[in-house]
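The note that Swiss-Prot attaches to the published mutagenesis Leu83 to Cys is: Decreases cell membrane expression. Decreases succinate transport activity. Decreases Km value for succinate. Record note (Swiss-Prot) on the mutagenesis of Thr86 to Cys: Does not affect cell membrane localization. Decreases succinate transport activity. Swiss-Prot documents Tyr228 to Cys as a published mutagenesis change and attaches the note Does not affect cell membrane localization. Decreases succinate transport activity. The annotation that Swiss-Prot gives for the mutagenesis experiment Tyr432 to Cys reads: Does not affect cell membrane localization. Decreases succinate transport activity. Decreases Km value for succinate. More sensitive to inhibition by lithium. Per Swiss-Prot, mutagenesis Thr474 to Cys is noted as: Does not affect cell membrane localization. Abolishes succinate transport activity. Here the residue is the original one, while Swiss-Prot reports the published mutagenesis Asn525 to Cys with the comment Decreases cell membrane expression. Decreases succinate transport activity. For the mutagenesis result Met539 to Cys, the note given in Swiss-Prot is Does not affect cell membrane localization. Decreases succinate transport activity. Insensitive to inhibition by lithium.
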Amino acid sequence: MATCWQGLWAYRMYLLVFLLPISLLPLPILVPRKEAYCAYAIILMALFWCTDALPLAVTALLPLCLFPMMGIMEASEVGLEYLKDTNVLFIGGLLLAIAVEHWNLHKRIALRVLLLTGVRPALLILGFMVVTAFLSMWISNTASTAMMVPIAHAVLQELNNTQSNVEEGSDNPTFELQEPSPQKETSKVDEKDNGQAQPLPAVPLESGEHMTQEQLRFSQGMSLCVCYSASIGGIATLTGTTPNLVLQGQMTSLFPQNPNVVNFASWFGFAFPIMVILLLLSWLWLQILFLGINFRKNFGIREQEHEQQRKQAAYRVIQTQYRLLGPMSFAEKAVFILFVILVLLWFTREPGFFHGWGNLVFSDASGRVMVSDGSASILIGVFLFMVPSKIPGLTQDPDNPGRLKAPPALLNWKLVNKKMPWNIVLLLGGGYALAKGSEESGLSQWLGNKLMPLQHVPPPATVFIICLLVATFTECTSNAATTTLLLPILASMAQAICLHPLYVMLPCTLASSLAFMLPVATPPNAIVFSFGGLRVSDMARAGIMLNIIGVLVIMLAINSWGVPMFQLHTFPSWAHSNSTTHCLASPPTAPSP
């Protein structure tokens, strides 16, 4: 009997792949309508995503075959959803992120900021959080965490091991950061990130048996501050994490008449304050939880001499690592300049409060802007393949003396093909296909009619419940899959109750990044947990409070500065459809400005 159960468990994924579609067949058979056919496809994909029976990207391809076979959409129409402008923006942004990582610019920025903040306990945690959050705004959460955790643990080990050396009159100024070697990296890759999938490093933290209780708690706080700030930092920019791009794509797909409400500038103006507030509150919470409330000690005020010497030794670790990078190379300078140019192009294309370069240069006769944020990102991405990585000159080929050799470009396609997370591109496309199929089949209108009773529930209460549910759900499932499934439903609900769609879609998107409680919730958590020194209970205890804080901050944002920014107190004309005629006859249910 035991062998039978073991066999079933071993083949559980194969069983799920065949049994789930069969078990759902009564729905389209008993209700032979397009709405039921589309619901069958959505439920099937949701179950595949939740159970990991198929890879996320493979599941995202199902609309390409299911929708045409069920008569919901033509195959050519479904295919168009897989490379929309949002996907182009994602690809262009990641081209620059790959260049930043390839030329080690992110490490130089990180170490420089840590040299400025110093190594006092509270400021050290703040320094790591600020650096990780900033990096996660522009590159993968996983990549920023994988880079920052070894640096954090190198500093921790120096702080823990230097006291005896200081007492003997010696220190360890030549300590070198031990990066995880390729041979020791695990092959496990998690797709639940905002972009680039990375191997999980398998470098363990020093055993807690040789630490004092105070040292162990400080190391736990340092580890958690890195993974938490990676998730928080991704909130701030439109390209920072996949759910943000899912929202922009769903807005374009579900409400094609909207005047580009969600763009890089508008998202940054709304989400950056959320990131700052959440980062500061998280810093205070981790400080209280792991360092105690002795702020004088945490900030290094009136320290004893041996404590100062220990921190000086740890500071030298960071200095040594920064010196090992050498002077800033031409490639780093070129990537940094292109990075600044791209950010400026994103902010000034169509800022809203003045005419940007998109309005002034690239608009048609009717005044419609012809370029998008994706256009700017691809333009800079192409330049990465055109700009040489060294100052052009008469460079000798080291393999063939006497022959000239041109330096390589900042990026090459082999590197991009290896680093680019094509699975996320397909996942985004699958989400847009689901939204379009739901609209074409009439399922969105049917859901909206069924959700009409929610019109009598206060909008803030509705949003609060949505945030709690999403924050809980995203602890166990991909944040991208969560938003892909829920945003079309929430959009239909908003139309049904005459509520601005962004009033429920924005909180859902932001809450999907509140994955703080479990190691499996997001790759940054898994990376930190794999280094050792943490128990699941440690992460859950710290994370549950951060989830609550995050939900409250989102509620504050959506009911304060979010209202005038997105005009959330009105029901927009671009959200009107045949199912919202009742919204014209009655005042919209919306939050007060």
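Each residue, glycine too, has its Cβ placed from N, Cα and C.
No substitution from the list is modelled in this structure, which keeps its original residues.
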TODO: Take the Cβ of Thr86 (mutagenesis position) and count every other Cβ within 10 Å, whichever protein chain it belongs to.
DONE: 28
TODO: Please list residues from the chain of Asn525 (mutagenesis position) whose Cβ is under 8 angstroms from its Cβ, counting only those at least six apart in sequence.
DONE: Cys227, Ala515, Phe516, Leu518, Pro519, Met539
Open item on the list: Just to be sure I understand the packing, how many Cβ atoms besides its own are within 10 Å of the Cβ of Thr474 (mutagenesis position)?
Closed with: 26
TODO: Sort the mutagenesis positions Leu83, Tyr228, Thr474 by C-alpha distance from Tyr432 (mutagenesis position) and give me just the closest.
DONE: Leu83
Task: Cβ-Cβ distance under 8 Å to Tyr228 (mutagenesis position), same chain, at least six residues away - done: Met129, Ser282, Leu286, Phe516, Pro524, Ala542, Gly543, Leu546
Open item on the list: Neighbour count, 10 Å Cβ-Cβ cut-off, for Leu83 (mutagenesis position): what number do you get?
Closed with: 14
Open item on the list: By the count of other Cβ atoms within 10 Å, pick out the sparsest of the mutagenesis positions Tyr432, Met539.
Closed with: Met539
Task: Thr474 (mutagenesis position): secondary structure state under DSSP, collapsed to three categories - done: coil
Task: Rounded Cα separation (Å) that holds between Thr474 (mutagenesis position) and Thr86 (mutagenesis position) - done: 22
Open item on the list: Which secondary structure state does DSSP assign to Met539 (mutagenesis position), in the simple three-class scheme?
Closed with: helix
